[in-house]
Amino acid sequence: MDQFIKQDETGDLIETGMNVANHFLSAPIQGTNSLSKASIIPGVAPVLIGNPEQKNIQHPTASHQGSKSKGRGSGVRSITVPPPEAGNGGTQIPEPLFAQTGQGGIVTTVHQDPTIQPTGSYRSVELAKIGKERMINRFVEKPRTSTPVTEFKRGAGSGCSRPDNPRGGHRREWSLSWVQGEVRVFEWCNPICSPITAAARFHSCKCGNCPAKCDQCERDYGPP
């Protein structure tokens, strides 16, 4: 025999369902508790208790959010940038272009051609360009001493160690800058066994074969 729900019973079921919905909307929800028979108020229709574990509503608390963000942040590594040229050693030249003779180097000024006087907003740029060209040509015209280039042979010698320097020697270095409308050059000598660095530095001999002074840097230290 079929059972039919009367119209007034349908209204009662709808009203009961609305009461249950209002109850759960107004009651505080605990994240660790699930919907069970004990959480439903007495008097509601038994059909609404068919599957109490169907929905388990959980709201993350502040502690959960903190631990979640902390977990993501733990995978981020901080990048540490080493100081430039930290392992090159040597002594930094603080003011190479204002140094005086007798401190291990010589300061010279590359004089400009008096007939060439650029004007305008790019005057300093043009003067610096002219001074650089004249400085380069001045050094190119002078004879330079160079170390002999050995032929490369695969597997010969130790690949990681510095090549032997039985004779030793010095190399001339220059530091160029634009100072107060003039191109100034500071030049000095370093042992050929020392590294070549971007910053102006005094280096000491590492191989034990480089002389303390050479014919190029004798005048750098002033009169004897």
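Cβ atoms are placed via backbone N, Cα and C, with glycine included.
Substitutions noted, but not modelled.
Spatially close to CYS214 (Zn(2+) 1 binding site) yet at least six residues away along the chain are GLY169, HIS170, CYS189, judged by Cβ distances under 8 angstroms. According to Swiss-Prot, the feature Zn(2+) 1 binding site maps to HIS170, CYS189, CYS214, CYS217.
As annotated by Swiss-Prot, Zn(2+) 2 binding site applies to CYS193, CYS205, CYS207, CYS210. When secondary structure is read from DSSP and collapsed to three states, CYS193 (Zn(2+) 2 binding site) falls in the coil class.
According to Swiss-Prot, the mutagenesis experiment GLU95 to Asp carries the annotation: Loss of host STAT3 degradation and slower degradation of host STAT1. Loss of interaction with host STAT proteins.
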Distance [Cα-Cα, Å, rounded] between CYS193 (Zn(2+) 2 binding site) and CYS217 (Zn(2+) 1 binding site) = 16
Which same-chain residues, if any, lie at least 6 apart from CYS205 (Zn(2+) 2 binding site) yet have Cβ under 8 Å of it = GLY168, PRO191, CYS193, SER194
